[in-house]
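Asker: Reproduced below are the annotations present in Swiss-Prot:
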{"type": "MUTAGEN", "residues": "ARG155 to Ala", "note": "Decreases microtubule binding; when associated with A-236 and A-245"}
{"type": "MUTAGEN", "residues": "SER185 to Asp", "note": "Phosphomimetic mutant which strongly reduces microtubule binding; when associated with D-205 or D-242"}
{"type": "MUTAGEN", "residues": "THR205 to Asp", "note": "Phosphomimetic mutant which strongly reduces microtubule binding; when associated with D-185"}
{"type": "MUTAGEN", "residues": "LYS217 to Ala", "note": "Decreases microtubule binding; when associated with 223-A--A-227"}
{"type": "MUTAGEN", "residues": "ARG236 to Ala", "note": "Decreases microtubule binding; when associated with A-155 and A-245"}
{"type": "MUTAGEN", "residues": "SER242 to Asp", "note": "Phosphomimetic mutant which strongly reduces microtubule binding; when associated with D-185"}
{"type": "MUTAGEN", "residues": "ARG245 to Ala", "note": "Decreases microtubule binding; when associated with A-155 and A-236"}
Amino acid sequence: MASSDLEQLCSHVNEKIGNIKKTLSLRNCGQEPTLKTVLNKIGDEIIVINELLNKLELEIQYQEQTNNSLKELCESLEEDYKDIEHLKENVPSHLPQVTVTQSCVKGSDLDPEEPIKVEEPEPVKKPPKEQRSIKEMPFITCDEFNGVPSYMKSRLTYNQINDVIKEINKAVISKYKILHQPKKSMNSVTRNLYHRFIDEETKDTKGRYFIVEADIKEFTTLKADKKFHVLLNILRHCRRLSEVRGGGLTRYVIT
């Protein structure tokens, strides 16, 4: 064996021995009461940092949405400005006069010998069949929004919460329209959805309107991410919905 190979082998063995010594010393450190207290404090600080990172992530998402909205507004204002400038430069020198027509004719203008035409009443239309009403989630009021703790709503706005309620109502209406639809008129896709809806019902949801995350993905553009679940916490706080769990599913019941 060459001397260089022997030196490399010795170096490798010494490195392994050093790693073992460090591991043993760290394990022994973890058993000391004073160091346990320090490790517990570090664990608590890591939890706090994780919460701050979650809030920071929500703040970044909010700022991105605000930035996109401002860009759209700026583009819209530029278009409006161009239209106004075009109108300003192309105003005609003479505008047509508006002619006023009298809707009622005075009695003195009528010819007494001319027979008066009596209009026949239109046939009464049959009222449409009553459609089964679907319960929707009421929007959040300003007072309710102000009553939500600041740590819960973070940077979320009043309009953002009500926009989510609008999307949830869209999912509820789409789901229960299928459930109220005659089975004969269903295609294969609708029939599969119908059977899924029936399978998801339990004795606790009987007679109540509810959706699951799959309905959110099926009927809306919402994403079931951290922000969505923060919004659900706010809706639970405002008593707009409750949860029924079972069979690996969380059912969001409209209250």
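Cβ atoms are placed via backbone N, Cα and C, with glycine included.
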Asker: From the mutagenesis positions ARG155, SER185, THR205, LYS217, ARG236, pick the residue whose C-alpha lies nearest to the C-alpha of ARG245 (mutagenesis position).
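Answerer: Spatially nearest to ARG245 (mutagenesis position) by Cα position is THR205.
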Asker: Which of ARG155, LYS217, ARG245 has the fewest nearby Cβ atoms, counting only those within 10 Å, among these mutagenesis positions?
Answerer: ARG245
Asker: What does the structure give for the C-alpha distance between THR205 (mutagenesis position) and ARG236 (mutagenesis position)? Integer Å is fine.
Answerer: 17
Asker: Name the secondary structure element type, per DSSP in three states, that contains ARG236 (mutagenesis position).
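Answerer: Assignment for ARG236 (mutagenesis position) reads helix.
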Asker: What does the structure give for the C-alpha distance between SER242 (mutagenesis position) and ARG236 (mutagenesis position)? Integer Å is fine.
Answerer: 6
Asker: Please compare the mutagenesis positions SER185, THR205, SER242 by how many other CB atoms fall within 10 Å of each one's CB, and tell me which has the fewest.
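Answerer: Among the mutagenesis positions SER185, THR205, SER242, the lowest count of other Cβ atoms within 10 Å belongs to SER185.
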